[in-house]
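Down below is the structure, laid out as structure tokens.
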Amino acid sequence: MLTYGAPFNFPRWIDEHAHLLKPPVGNRQVWQDSDFIVTVVGGPNHRTDYHDDPLEEFFYQLRGNAYLNLWVDGRRERADLKEGDIFLLPPHVRHSPQRPEAGSACLVIERQRPAGMLDGFEWYCDACGHLVHRVEVQLKSIVTDLPPLFESFYASEDKRRCPHCGQVHPGRAA
């Protein structure tokens with residue numbers, strides 16, 4: 001018996017789960033309890049956080065277009081993901097996926113994190129570019145672990161205030 005089931009038609013799977021690939025859910029994990037986190041992420045969505053993944057992330061833009069806002073060597077950059085593009089993001093490159101197109105779909109593959117290996121989530125000041133807030137978590141479930149972290153940041157003006165210039169990060173409305 002195959003642990004993860006028989007092969008299946010992936011485009012059909014995406015169509016069958018399309019209702020989960022848009023707000024408010026936005027993503028669906030393909031397999032549970034494997035060594036890989038294989039997720040399909042849909043649009044539209046807009047994120048204000050930057051993810052610091054301790055391991056590589058693989059992106060395959062299946063439908064539509066998206067882009068990653070990046071912090072590289074202290075400056076902002078952008079990596080466009082056009083339909084059909086693949087991209088391997090190195091570990092610890094801060095990235096903020098932006099999926100402006102409804103109906104878009106991206107396959108994202110990550111490795112499960114070993115115990116003690118933490119993911120970071122950061123927010124930067126729009127006015128001066130300094131780090132406003134960082135939180136680290138032992139990531140077990142994207143669906144259950146992340147919303148409380150984000151809500152805690154959005155709900156606190158103190159957490160959103162830039163320690164360098166005093167500007168308040170607008171939170172989810174950025």
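We count from 1, first residue shown onward.
Quick reminder: no glycine exception, Cβ is built from N, Cα and C everywhere.
These figures come from a predicted structure and were not determined experimentally.
The O2 binding site annotation in Swiss-Prot covers R47. Sequence-distant neighbours of R47 (mutagenesis position) (same chain, 6+ residues apart, CB-CB distance under 8 A): S96, P97, Q98.
What Swiss-Prot lists as Fe cation 1 binding site is H51, E57, H95. Residues within less than 8 Å, Cβ to Cβ, of E57 (Fe cation 1 binding site) and separated from it by at least 6 positions along the same chain comprise L88, L89, H95, V108, I109, E110.
In the three-state DSSP assignment, the secondary structure recorded for E110 (mutagenesis position) is strand. Sequence annotations record features per position, and here Swiss-Prot assigns substrate binding site to E57, R99, E110.
The Cβ of C128 (Fe cation 2 binding site) has C162, H164, C165, Q167 as same-chain neighbours under 8 Å, each 6 or more residues away in sequence. What Swiss-Prot records for C125, C128, C162, C165 is Fe cation 2 binding site.
According to DSSP, R47 (mutagenesis position) sits in a coil region rather than a helix or strand. A mutagenesis experiment is reported in Swiss-Prot for this position, R47 to A, and the note states: Increases KM for 3-hydroxyanthranilate 7-fold. Decreases activity 1000-fold.
For R99 (mutagenesis position), the same-chain residues 6+ apart in sequence whose C-beta sits under 8 angstroms from its C-beta are V41, G42, G43, P44, N45, H46, G64, A66, C106. Mutagenesis annotation in Swiss-Prot: R99 to A, described as Increases KM for 3-hydroxyanthranilate 40-fold. Decreases activity 5000-fold; the structure shown retains the original residue.
Around E110 (mutagenesis position), a 10 Å sphere centred on its CB holds 19 further CB atoms from the protein chains shown. Record note (Swiss-Prot) on the mutagenesis of E110 to A: Decreases KM for 3-hydroxyanthranilate 2-fold. Decreases activity 2000-fold.
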Chain-internal residues, separated by at least six, CB under 8 A from C125 (Fe cation 2 binding site): L131, V132, C162, H164, C165, Q167, H169
Binding-site residues listed as H51, H95, least Cβ neighbours within 10 Å: H51
Among C162, C165, the one of these binding-site residues whose Cβ has the fewest neighbouring Cβ atoms within 10 Å: C165
Fe cation 2 site shell beyond C125, C128, C162, C165, criterion: Cβ within 8 Å of Cβ centroid: D126, A127, G129, H130, V132, P163, H164, G166, Q167
